Amino acid sequence: MEYGKCRGIERGMGRRDFLKAATLLGATAAGAGMLAGCAPKSASEAQAQTAPAATGGLDPADVDWKYETDVVIVGSGSGGTCAAIEAAEAGADVVVFEKDKAMYGGNSALCGGYMLAAGWSTQEEITGYAGDTGEAFANQMLRWSQGLGNQDMIREACLRSGEAVDWMMDTGRTYEGASPLPPVWSCGDTEADVVPRSVYNHNAYGATEGHMATLKKRAESLSNIEIEMGCEVAHILKNAEGSVIGVQLADGSFAKARKGVVMACASVDNNLEMSKDLGLMQNVWGLTLEGAGLLAPGNPDMDSNTGDGVRMLREIGAELCMQQAVCMNDSIYVGGISDWGMSEILGKDVNIHDSSNIDAILVDKTGRRFCQDDAEWGYVMHECAQAAWKQGFTPDDPTTGYIFYVYDATGAPFFEMKGHTPDTCDTTFSADSVDGLAEFIGCDPTALASEVERWNSFCEAGLDADFGRRANMAPIATPPFYCDVVRPGPMGTFAGAKSNVEAEIIGLDGNPIPRLYGAGCIIGGNVSGAFYFGCGWSITNTVVWGREAGRNVAALEPWE
């Protein structure tokens, strides 16, 4: 693999400052180039060069191609790298353009490298659980989707998930265990759905040792993959027949793709204005609170993920597929994993990463609980966002979006471990009585006290009659009492192109756009619903659909 570098966006710019500069809806070609820090020859020249791209009338013979290759891949994350590997191993020459100057792999390099899967070859060996199937996995995920997204793609991702984990192991990745996803009772889960599918290796994660490092090493072994860092793609190019023939970079140069283009960039993660325009309510809530200083350490996301891919896809007439789901957790890890009784079910201890839910309840600004707060964390964070909007959240006043943990002295050590104390954190408050917390929350003291009393009665009975919570049924009864604001940490949205099980991107006419494929979060709306499906779902889909896109684009005959 060869590396190059062209001018691109500088890392390290503050997110809020960057967002002000990076609202790309309706941006001209010149504007896109300037925002990226690239240098077209002139504004008028850049506009003239790129006008045919948007109308689909570009003549390849009239273009001065700086790059000529078989396959262009936009984005170096897991989806893009999997596509590059498959295309290169099929004999295609590949160029990967990465917007960031320094970080290869995007969000995939920052995540824990979990994969969510069923039926991989070592599942029984490392978990003690036998007989899991992709079909059982698919049935649960389809229920969780609630009919949203592409049902065929969700099912197919689950059916291929075990193969995807095995492929990663063949590539050099190792796994040490797997955790079950906490069930979501409102989506029809039962104890039979508590299966260890979230596979991990906590001794090898991140950019240097984990999932992305494994893929990067394999890509580097292939001489027909070229990586261009700091090269922002600004436009997708189509010819007069409507086929994709390449891309234009933000510096005004052009890259020919003789076989096709794979869009594998992120979604609108850190673009607040675009999130508002697209109605991505959970992301708007998360970005607003994060922008107000309620940061959630440990929930990384690339500042350069600002919706470029969505803008480019709209330019060429791609159909969009957007879901409310956001890969988002908070600094306390609400909805954390426990073994959910699996040791008892199997009659032996199982190798499960246990980070079980905390001794706290979640309440809104009325002082009332609103969800099953021990469910899978993607579901819980979605419910927090929904509760915030229902209570009158407006982005102009972040405090209107506050959701609160309520706990007592028994639960305090866990929060202290996370750095949340009244002395060190201005969103943590303590009082000698539950009534005293109401002033900080801004609710009726009687309502809050009644809710805590009701919760305590559920703990005594061993049954949460309101929402079915089962983990950490601990009463809130030992003073001092605490409340703490939830700090949402957005890590990735799922708004982008509509696609199919061949990883082809669909146009507004309902047909695949010739020679255009997608993988990663830019096609994540197809495999998502109202809430994120849990640790490893994104990475599994990047592997499944990245490989599919790479194989299929490499199999095409060149257009010249």
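Keep in mind that glycine also has a Cβ here, set from the backbone N, Cα and C atoms.
Under its mutagenesis annotations, Swiss-Prot gives Cys82 to Ala the following note: Decrease in catalytic activity. Still binds a [4Fe-4S] cluster. Sequence-distant neighbours of Cys82 (mutagenesis position) (same chain, 6+ apart, CB under 8 A from its CB) are Leu215, Ala519, Thr542, Val543, Gly546, Arg547, Gly550.
According to Swiss-Prot, the mutagenesis experiment Cys158 to Ala carries this note: Decrease in catalytic activity. Still binds a [4Fe-4S] cluster. For the recorded site, Cys158 (mutagenesis position), the DSSP three-state label reads helix. Every protein chain shown contributes to the tally, and the Cβ of Cys158 (mutagenesis position) ends up with 29 other Cβ atoms within 10 Å.
In the three-state DSSP assignment, the secondary structure recorded for Cys187 (mutagenesis position) is helix. Counting only same-chain residues six or more apart in sequence, the Cβ atoms lying under 8 angstroms from the Cβ of Cys187 (mutagenesis position) belong to Arg143, Trp144, Gln146, Tyr379. Cys187 to Ala appears in Swiss-Prot as a mutagenesis experiment; the accompanying note says: Decrease in catalytic activity. Still binds a [4Fe-4S] cluster.
Listed in Swiss-Prot is the mutagenesis experiment Tyr532 to Phe, annotated as follows: No effect on catalytic activity. Cβ neighbour count for Tyr532 (mutagenesis position): 29 (other Cβ atoms within 10 Å of its Cβ, all protein chains included).
According to its DSSP assignment, Gly536 (mutagenesis position) is coil. Experimental mutagenesis is annotated in Swiss-Prot for Gly536 to Ala, with the remark: Decrease in catalytic activity.
Of all Cβ atoms in the shown protein chains, 25 besides its own fall within 10 Å of the Cβ of Gly536 (mutagenesis position).
Rounded to the nearest whole angstrom, the C-alpha distance between Gly536 (mutagenesis position) and Cys158 (mutagenesis position) is 12.
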